[in-house]
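Contents: one structure, followed by commentary.
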Amino acid sequence: MEFIPTQTFYNRRYQPRPWTPRPTIQVIRPRPRPQRQAGQLAQLISAVNKLTMRAVPQQKPRRNRKNKKQKQKQQAPQNNTNQKKQPPKKKPAQKKKKPGRRERMCMKIENDCIFEVKHEGKVTGYACLVGDKVMKPAHVKGTIDNADLAKLAFKRSSKYDLECAQIPVHMKSDASKFTHEKPEGYYNWHHGAVQYSGGRFTIPTGAGKPGDSGRPIFDNKGRVVAIVLGGANEGARTALSVVTWNKDIVTKITPEGAEEWSLAIPVMCLLANTTFPCSQPPCIPCCYEKEPEETLRMLEDNVMRPGYYQLLQASLTCSPHRQRRSTKDNFNVYKATRPYLAHCPDCGEGHSCHSPVALERIRNEATDGTLKIQVSLQIGIGTDDSHDWTKLRYMDNHIPADAGRAGLFVRTSAPCTITGTMGHFILARCPKGETLTVGFTDSRKISHSCTHPFHHDPPVIGREKFHSRPQHGKELPCSTYVQSNAATAEEIEVHMPPDTPDRTLLSQQSGNVKITVNGRTVRYKCNCGGSNEGLITTDKVINNCKVDQCHAAVTNHKKWQYNSPLVPRNAELGDRKGKIHIPFPLANVTCMVPKARNPTVTYGKNQVIMLLYPDHPTLLSYRSMGEEPNYQEEWVTHKKEVVLTVPTEGLEVTWGNNEPYKYWPQLSANGTAHGHPHEIILYYYELYPTMTVVVVSVASFILLSMVGMAVGMCMCARRRCITPYELTPGATVPFLLSLICCIRTAKAATYQEAAVYLWNEQQPLFWLQALIPLAALIVLCNCLRLLPCCCKTLAFLAVMSIGAHTVSAYEHVTVIPNTVGVPYKTLVNRPGYSPMVLEMELLSVTLEPTLSLDYITCEYKTVIPSPYVKCCGTAECKDKNLPDYSCKVFTGVYPFMWGGAYCFCDAENTQLSEAHVEKSESCKTEFASAYRAHTASASAKLRVLYQGNNITVTAYANGDHAVTVKDAKFIVGPMSSAWTPFDNKIVVYKGDVYNMDYPPFGAGRPGQFGDIQSRTPESKDVYANTQLVLQRPAAGTVHVPYSQAPSGFKYWLKERGASLQHTAPFGCQIATNPVRAMNCAVGNMPISIDIPDAAFTRVVDAPSLTDMSCEVPACTHSSDFGGVAIIKYAVSKKGKCAVHSMTNAVTIREAEIEVEGNSQLQISFSTALASAEFRVQVCSTQVHCAAECHPPKDHIVNYPASHTTLGVQDISATAMSWVQKITGGVGLVVAVAALILIVVLCVSFSRH
């Protein structure tokens, strides 16, 4: 692009420095001639000086003199010491002190419209005055460093990450203008040039940094084109995340991996009412190894602060120096935790126990079938808190012990494959089963295991139930637990373990009790006549007491333990807790799935016969692409042959994970519409059996009725003639009457007797008498055929020749069917100009509804903290604002001196159980969104053949939005049908959309869709209704039993059925991001076209065709351009002519041809008519074409028809000819019989 001189901003001229990285040709204005001559004179003087002053050394450029002086000044310190100083080394980095042209230009503008945003005295970003608004990135914390702007009320938009407010009136003159014009090229910002290409802004890597958020990007006229929010490092260049404008509509461009460029604000933590940066604890250094208990207390005090994990990392790293990170650092947090013993319902021998490998949680959200199991032991860590892949540590009688990881096993109905381990977590792929067992073998070769009831049925990915990943196939989206040990967003709660009872610490010594601590901290209590309790770290003797009267427990507050519902919490510390990250996060990935063998397909009349060969259970589904989809599906497990009927609108069949197959029927038939009557009847019977039977039956009935009527009239006339002679004795019948009525002239013998006589005596006369009436009838029929037609031809179907719209001006309106992939031609006839043909084809049509998100729902997680056991007293519940929170106190649970409850008193012991619901960790990837769908907006991608060029444009089909094709303006829509496949309520799950009447927000029902609701996957507002009821724990067991409805989300996933992608009518293709329906073949699409005068060719300039004739040598109807027509012509001059069919039942492939001399042209056409008669217009001349089309041989094709599909087939000319002959012959017989009857009646009446 061309740069405008910078005098626009400075009101003065100066020579800009060339921009070397971009080889853009700049338009340099010529200077006045005197300046050019002065420059040449200066060059000449310089050259003479160089030649004459040889003794003087050549001078270096001025900018290097300073460097030379600096080097001379630095020689002294460099000679005094051998160590190189750092300031000279940093000089090259600070070399660019003078800003370049672009930087100076931006600084001049920024002085007025840019303001710093400060937080605690530090600049975190910038605010910009643009138009009538002051704009600041929403992620930039702090206030604007301006008294007037700081007190404004900003409106926040999280979608665009922007805050806006109205500019005070007295500051509007300082604001910059903005523009949506962004031609590709280079723009300017504070750090130099910004390249805009492919819809993205990029800069050289290193030119921007955190703290630049909010800086504007200017064009060369000083207008703001975008505001910087952040950047994504892409190697040599950095892609900018910006907010920009597109035709007054704000848009946000965010490249993948973009980070916000606000200056980081140090997160503060608290210690003894003193705040400090979380990454720098005040104890120098605050090391867990040195002060473990105090460090954990500090972490518990700051567990809810944003910088908790920074404090945790700093507290566990003793060295103040920066260390190289490794995979071992991810295990570093486990040195502050320990394994534990917990209750297990089945320890492998049919009874419960306190197991070192107790199962806490089994997660199966991954769609690839991987299980994530949480246990009480820790894997990958030794008892010395070091990282070791080959070991695991478990609690052996309250003391951590090591075991080999090789002895770890997981099984359901068969052994599982362990794919990953770290800390408390195991990843495994397991076969189907109803129970899950985890166990290990310790160093003493003793096996420990724990079994839980768990129904495991690996989900199906795709549409085939396969057992192992194929080598080749198809990639489908799925989710899995990533085998990464790095810190994730998922976390678990830990807390201080309770005191652990240990009777081995007590021993009886001659009436006294000795407590041996063995280097540990022990809490004791003895009831020996009085209360005797305390906390000791050395051995102690209790006088006059017995072991049964004392209780001793080991106290260890130097390590955390998982907050398990199977272990009581520490009574002294209450709700104090910590958090640690856990490995193996759930993530969306792609999985390789097999593709079923292609079926063997045989085509029949309006049907497809598919022979299927499934290697494993494979899903077959199909739907009609008409208004009623009639979706059907079935799982095929063995070789099977299926016969599917193909409707007129088409059939879509999906077999396994293959792409859908689409079929359309053709009007194929065994007979022909141009043969004998029986062939014609067979032809129409195969096409329209019901109507053909009805028509043939009615016609047969009418013909038979007419024949019967003629026979009846003849019999009536004969009787009228015979009666007078029969009543007269000896009467003789006239010869003519006896000949017509087939009676004897005399009454001596009957007709039968005469016939027998002639047969016996004169057989030639018998045959002559029999042939005379037949010969007379044939002669009369042939004579009447030469007469004018007695009856008009009965047209069974009238095909209207509508043609194209004719306009008197350059504005043209047409309506095309909303069918993708079928070209449509329209003819523009303008008086005085040669006709113009426009060809249009819909490449895609999109219906995008306006959505408003009600909530998202996902699988819930039941959080059960460790139960609180109140020894010798009663606990009380407190109200907590948590989703579906429940709290109960149970009395009479634990007996006197029961060790599991850690109580030692003879009074009542109580347990406080509490539970609540929160979103599962999988909700970030596995969730369904409930939307309300409103009016859908339609857009069409249109291919237009205009003036010999194919041009593709995209327009909103609203009847208002105009797009330009060269010099013509097209306005598309509005569509004739406001139909949309989406209901008022829809649910979106990954790439699928479902019409569903979901419950509103805050009204979810247990066990159904929406039992847990949240506004967004990240929001903290959660509503839950899971029917959570706490139950009374069994005596002698530490646990929190409860009853709860199953997850409504998981139930919905199993029962949701087919999505709209498979069940939508009219062949709609449903897509998401955004939600839209594409290529729905419903309704029509009106198009208004404004064509300028220059696009037309005057009649005098266009070729004129004469002597045109049309011949159709071959035609196959209902086939894709199966007809060929040859048009002969004579033309006055060479040129191009538009070709168009004036009948909408015939579609011509060619739109424009070149004519020259006396020649002929060949065109291809498509029609659904058996007898096609149409007119073809070439330039301004029309010619009549007639074709006798035969049915296609192919029953089924994989493309839609390119012509207008008729609801009922036409009657061929041959069929109409046979109808005329048959009806004419029968009508003649009736007419002759009627004439005879009339004559006989007249004669009869005249006698009387």
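The first residue you see is number 1, and the count goes up from there.
Glycine is treated like the rest: Cβ placed from N, Cα and C.
Substituted residues are absent from this model; it holds the original ones throughout.
L51 to A appears in Swiss-Prot as a published mutagenesis result, with the remark: Complete loss of nuclear expot of the capsid protein; when associated with A-53.
M53 to A appears in Swiss-Prot as a mutagenesis experiment; the accompanying note says: Complete loss of nuclear expot of the capsid protein; when associated with A-51.
Along the domain 'Peptidase S3' (113-261), the predicted structure has mean pLDDT 86. If you look up Swiss-Prot, you'll see 113-261 marked as domain 'Peptidase S3'.
According to Swiss-Prot, the feature active site, charge relay system maps to H139 (among others). Around H139 (active site, charge relay system), the same-chain residues six or more apart in sequence whose CB sits under 8 Å from its CB are D161, S213, L229, E260, S262, listed in sequence order.
The annotation active site, charge relay system is assigned in Swiss-Prot to D161 (among others) on the grounds of sequence analysis. In the three-state DSSP scheme, D161 (active site, charge relay system) is classed as coil.
According to Swiss-Prot, the active site, charge relay system annotation covers S213 (among others). Within 10 Å of the C-beta of S213 (active site, charge relay system) there are 28 other C-beta atoms, taking all protein chains into account. Under DSSP, S213 (active site, charge relay system) is assigned to coil, being neither helix nor strand in the three-state scheme.
In the domain 'Peptidase S3' (113-261), helix, strand and coil residues by DSSP number 11 helix, 78 strand, 60 coil. Its own atom aside, the Cβ of D161 (active site, charge relay system) has 20 Cβ atoms within 10 angstroms in the protein chains shown.
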